[in-house]
Amino acid sequence: MSVTYDDSVGVEVSSDSFWEVGNYKRTVKRIDDGHRLCGDLMNCLHERARIEKAYAQQLTEWARRWRQLVEKGPQYGTVEKAWIAVMSEAERVSELHLEVKASLMNEDFEKIKNWQKEAFHKQMMGGFKETKEAEDGFRKAQKPWAKKLKEVEAAKKAHHTACKEEKLAISREANSKADPSLNPEQLKKLQDKIEKCKQDVLKTKDKYEKSLKELDQTTPQYMENMEQVFEQCQQFEEKRLRFFREVLLEVQKHLDLSNVASYKTIYRELEQSIKAADAVEDLRWFRANHGPGMAMNWPQFEEWSADLNRTLSRREKKKAVDGVTLTGINQTGDQSGQNKPGSNLSVPSNPAQSTQLQSSYNPFEDEDDTGSSISEKEDIKAKNVSSYEKTQTYPTDWSDDESNNPFSSTDANGDSNPFDEDTTSGTEVRVRALYDYEGQEHDELSFKAGDELTKIEDEDEQGWCKGRLDSGQVGLYPANYVEAIQ
């Protein structure tokens, strides 16, 4: 009940009570909230599925990029395999996260969607059938009691008004006795007023008590009817709560990769791959394929022969090919076939270079003939090899010429500048960049569309020009990325 009327206590119950008229609406609203919570849970799982998909894509892209970098990079042997195993782990884990995404959307999401559709039925006029049924049930259960309560409130108000009038009449009579100007007739009227007020108080009190008694008589039935409708709402909510618990347990199983057998296998195999890395074996392989363990075609005495096609000198053999191919000599061993892609380097050449190669690789000619060989390094740049391949220098022949010595102090320290020589050929031309270009190697220029620079060498057969930025930096750039300034 909303108010308990007791002459001795007069305790007022909180107006927030469920039994107050209209306070059942919170229970009715819970039904609408259940429908909204189904939508919220679906949105929650949908966002998580998107995160799983994005993470899987990022893992795949990361693994692809780093696999290429490692395979083309300087790492070799069993440590290279261990490193690549980390990328394999990412690719396999990516597949598992895509499976998680599929499970969340195809199973959990759809399950909630179907349950929501079955549990809540929309009406033509708006709202849900379940909400209206609960609203009507509570209203019907509360209507008789609310009517009696209204009568009690009216009787209460009338009784309190009568009591107030009685108190006011008594106060006026007391004041009139102290006033000598009032005649007996006026005093008699005040006394009659008091008597009438007392009768009204008794009458309204009797009606008030009678109304309360009737209200008390209807209260048990009211409580029973309200409890019955409330329990129906509780049963409906219990189904939703149990369903949510069931779905969340399914979500937990789909998200928990630690219980997936293939997930454990991934990291067990990754650990085995890393532990299989053997530094001693890698060093032995490098010694056999790139170190003192390599075979050598030591110079031997060669008889002169009139058949030049069969007795070409080593110098003349190099002139007969269009390019110079440097290939590591395979040794007998377990890992003789594990040469990196950077082990073989193809260098295009031209007739002018052939002459210089001839002179620079002859160990018996004067050193004065090798002065121009350094500048030819730039003319044999191959743009389609990795940065690691470009930085490797393997001489095709022995020479005491420092320009062809891969172990000279300049090359060993990595400080040689291919543009230190005066490489300017032809007339310098001012050009303007048509597009943005970001240099991919240390000897390439970077610029933005609209930037101006100076072309100092014409386009080569690879489609590259040499230019100089206004900052003084000299390097290569694609010829079709610029136009001459008129």
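Note that Cβ sites are derived from N, Cα and C of the backbone, with glycine treated the same way.
Per Swiss-Prot, domain 'F-BAR' is recorded for 11-282, and the stated evidence type is sequence analysis.
Swiss-Prot documents Asp40 to Lys as a published mutagenesis change and attaches the note Slight increase in affinity for membranes. Increases membrane tubulation activity. Counting Cβ atoms from all protein chains shown, Asp40 (mutagenesis position) has 12 others lying within 10 Å of its own Cβ.
The C-beta environment of Arg50 (mutagenesis position), restricted to residues of the same chain at least 6 apart in sequence and closer than 8 Å, consists of Lys101. The annotation that Swiss-Prot gives for the mutagenesis experiment Arg50 to Asp reads: Slight decrease in affinity for membranes. Nearly abolishes membrane tubulation activity.
Lys189 (mutagenesis position): 14 other CB atoms within 10 A of its CB, across all protein chains. Looking at Swiss-Prot, you'll find the mutagenesis Lys189 to Glu noted as follows: Decreases affinity for membranes.
According to Swiss-Prot, the mutagenesis experiment Ser313 to Glu carries the following note: Reduced membrane-binding affinity.
Looking at Swiss-Prot, the entry for mutagenesis of Ser373 to Asp says: Reduced membrane-binding affinity.
Under the heading domain 'SH3', Swiss-Prot lists 426-486, citing sequence analysis as support.
The Cβ of Pro478 (mutagenesis position) has Tyr437, Gly463, Trp464, Cys465 as same-chain neighbours under 8 Å, each 6 or more residues away in sequence. According to Swiss-Prot, the experimentally introduced change Pro478 to Leu is described as follows: Loss of DNM1-, SYNJ1- and WASL-binding.
Sorting the domain 'SH3' (426-486) by DSSP state (H, G, I as helix; E, B as strand; all else coil) yields 3 helix, 27 strand, 31 coil.
Mean pLDDT for the domain 'F-BAR' (11-282) in the predicted structure: 92. Geometry remark: Lys189 (mutagenesis position) versus Asp40 (mutagenesis position), CA distance 74 Å.
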